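**Student:** Have a look at the structure that comes next, please.
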Amino acid sequence: MHEQYQAPLPVNSPALPEPFYYLHNFRAVLAWIGERYADLLDDQERAFIAAFAELPEASQALLVRMVMRKGTLFREGKLAYAEIGDTRAAVQPLLALGWVDAQPTLELAQLFGLLKKDELSQLFRDHLGRANLRKDALLERLQPLFPEARRLAEWQADFAEPVYELRCMALCDRLRLMYFGNLWQDWSEFVLADLGIYRYESVEFSADSRGFRLRADVDAYLHLFDCRQRFDLGEPLEELLAGLPGEPYANPWLEGRRVKLLFQFAQHCEKQRDFDLAQRLYRQSSHPGARLRAIRSLERGERFAEAHALAREASCAPESDAERQGLARLLPRLQGKLGLPRQARAAAPEIDRLDLCLAFPSEPCSVEWAVREHLEEPGCAVHYVENGLINSLFGLLCWEAIFAAIPGAFFHPFHSAPADLHSADFRQRRAALFEACLGRLEDGSYRDAIRCRYRDKFGLQSPFVYWELLGEELLEQALDCLPAAHLRAWFERLLEDIPGNRAGLPDLIQFWPAQRRYRMVEVKGPGDRLQDNQLRWLQFCREREMPVAVCYVRWHVDD
């Protein structure tokens with residue numbers, strides 16, 4: 001294919017002025033892990049850290065470049081970097097350590113990932129005739145003819161450009177997991193922080209602050225992550241369930257991941273109409289909503305007596321407002337199926353209704369924005385806030401509690417939220433801090449506290465504050481027009497169930513600054529209906545006589 005391979009000239013990295021920025025970050029991670037996780041490392045991992053420190057700088061940099069790239073297979077020409085220089089020289093120590101392989105065995109799909117279409121067409125010309133197929137169609141045609149993996153030289157003897165396979169990716173992923181406490185964060189966090197794109201709150205935590213206490217916990221996380229990946233790739237559920245621990249993990253955080261995976265497996269079964277397996281998996285899971293889905297699966301499987309018994313049990317102690325709402329629908333229906341007296345449903349508070357017939361927008365815009373434009377008038381400001389305003393005010397007022405250095409909540413510099421944010425004991429572990437923050441609503445100091453946090457923390461990552469939404473005008477109108485008692489009620493509800501209650505708030509908020517009053521408005525276009533979490537928030541507000549309305553929109557189209 002190539003008579004002689006000539007590597008392209010390397011180019012400078014555009015990311016940061018310091019050419020080895022990524023290497024400095026990787027070294028910092030290794031030092032952090034060595035300081036905090038030495039007791040969780042095995043001999044291979046310790047040897048990796050020690051050997052990495054002894055490598056020439058160019059070899060260190062090349063390895064880190066490969067680790068940060070997508071995949072594990074690279075043509076040499078794709079590894080050309082000005083700061084590294086001669087790629088072939090830099091890779092030699094990595095080959096000697098076995099961290100990189102210069103003779104990888106490639107399946108056909110991997111070969112297709114490396115080569116361009118014209119290279120593939122030339123390589124397989126004897127099998128294609130005159131067919132001019134897309135690359136994916138070409139792979140589909142050739143797959144039955146080449147089921148076995150081969151070395152590159154066996155695929156193409158005269159392919160002159162070296163291909164390298166990274167062999168230590170699993171080890172590096174494990175180190176990344178130990179540092180971040182998860183696998184959804186990656187090495188780009190450092191770059192985004194260095195560039196100022198993301199800025200994080202500085203939390204003081206000690207050297208023993210870490211995400212994992214036991215090596216077995218790291219193993220368990222990786223196992224659950226692998227199960228989820230295999231599930232996404234379509235591996236039979238029976239095989240996955242056989243490898244999933246049947247007993248709860250002692251670590252609450254890992255147990256949360258296990259029961260969530262069971263919940264996701266059960267959802268899959270429910271979609272496949274395997275209601276028996278679905279209800280069994282739901283009942284093995286304590287993930288929020290699992291019990292309600294188990295009842296629903298029993299009902300759909302026409303096991304009405306079992307569904308009714310479980311629903312009665314749940315109604316004695318609902319786990320959340322969402323479950324209470326679902327049970328209020330399910331129980332009367334199940335009672336009807338069983339010929340039992342139907343339980344009367346409590347009457348929901350009357351929600352103010354606003355009906356609008358608006359001219360169809362001449363330019364594309366959302367129905368919420370059209371209503372905002374219609375409602376705004378002199379003396380009345382209208383903002384499209386949805387969940388952003390109340391969450392932001394809560395996040396600013398309670399900043400100290402949210403970012404308190406509670407053990408296990410923060411263990412690296414890139415936390416946008418405490419690791420236990422969704423834990424059942426999140427508030428309890430910070431009870432005094434939250435009470436102090438919320439107490440400002442009682443003594444009137446909350447306005448100054450929120451303004452101070454807005455100035456001091458502006459732009460820092462937060463799980464609650466929508467900086468792009470919360471301009472100073474909106475903030476001041478909210479502080480002037482929203483009663484402290486209403487803020488306290490909303491914030492208390494958020495803390496009761498953060499994952500369940502942080503969404504569902506009305507789309508718009510109207511302010512009448514001169515009168516220091518407000519109204520929240522949920523907007524529904526033609527064919528839209530209120531979602532369950534929206535209904536719960538609307539009911540919550542009306543029960544407390546908070547001004548809220550639902551606006552139903554019809555479009556008027558001129559002939």
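Including glycine, each Cβ sits where the backbone N, Cα and C put it.
At each noted site, the model still has the original residue.
One mutagenesis experiment named in Swiss-Prot is Trp184 to Ala, and its note says No effect on nuclease activity. Experimental mutagenesis at this site is recorded by Swiss-Prot as Trp253 to Pro, annotated: Weak nuclease activity. The Mn(2+) 2 binding site annotation in Swiss-Prot covers Glu386, Asp507. For Leu421 to Arg, Swiss-Prot lists a mutagenesis experiment annotated as follows: Strongly decreased nuclease activity. Annotation comment: Swiss-Prot describes 443-555 as domain 'VRR-NUC', evidence class sequence analysis. According to Swiss-Prot, the mutagenesis experiment Asp507 to Ala carries the following note: Loss of nuclease activity. Marked as Mn(2+) 1 binding site by Swiss-Prot: Asp507, Glu522, Val523. Under its mutagenesis entries, Swiss-Prot includes Glu522 to Ala with the note: Loss of nuclease activity. Annotation of the mutagenesis experiment Lys524 to Ala in Swiss-Prot: Loss of nuclease activity. According to Swiss-Prot, the mutagenesis experiment Gln534 to Ala carries the annotation: Loss of function.
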**Student:** Can you break down the domain 'VRR-NUC' (443-555) into helix, strand and coil residue counts using DSSP?
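**Tutor:** The composition, in the requested order, is 52 helix, 22 strand, 39 coil.
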**Student:** Using DSSP with the three-state reduction, classify Leu421 (mutagenesis position) as helix, strand or coil.
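**Tutor:** DSSP call for Leu421 (mutagenesis position): coil, neither helix nor strand.
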**Student:** Give me the long-range Cβ neighbours of Val523 (Mn(2+) 1 binding site): same chain, 6+ apart, Cβ under 8 Å, in sequence order.
**Tutor:** Val367, Glu368, Val371, Asp507, Leu508, Cys551, Val553
**Student:** So which other residues, same chain and not among Asp507, Glu522, Val523, have a Cβ within 8 Å of the centroid of the Cβ atoms at the Mn(2+) 1 site?
**Tutor:** Glu368, Val371, Glu386, Pro506, Leu508, Val521, Lys524, Val550, Cys551
**Student:** Kindly state the mean pLDDT of the domain 'VRR-NUC' (443-555) in the predicted structure.
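**Tutor:** 97, rounded to a whole number.
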**Student:** Tell me which residues of the chain lie with their Cβ under 8 angstroms from that of Gln534 (mutagenesis position), as long as they are six or more apart in sequence?
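**Tutor:** Spatial neighbours, sequence-distant, of Gln534 (mutagenesis position): Gly504, Pro506, Glu522.
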**Student:** In three-state terms from DSSP, label Trp184 (mutagenesis position) for me.
**Tutor:** coil
**Student:** Could you check which of the recorded positions (Trp184, Trp253, Glu386, Lys524) sits closest to Leu421 (mutagenesis position), going Cα to Cα?
**Tutor:** Trp253
**Student:** Spatially, which candidate from the recorded positions Trp184, Trp253, Glu386 is nearest to Lys524 (mutagenesis position), comparing Cα atoms?
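**Tutor:** Of all the candidates listed, Glu386 is nearest in space.
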**Student:** At the Cα level, what's the spacing in Å between Glu386 (Mn(2+) 2 binding site) and Trp184 (mutagenesis position), rounded?
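**Tutor:** Cα of Glu386 (Mn(2+) 2 binding site) to Cα of Trp184 (mutagenesis position) measures 27 Å after rounding.
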**Student:** Which chain-mates of Trp253 (mutagenesis position) that are at least 6 residues away have a CB under 8 A from its CB, listed by sequence?
**Tutor:** Ala419, Asp420, Ser423
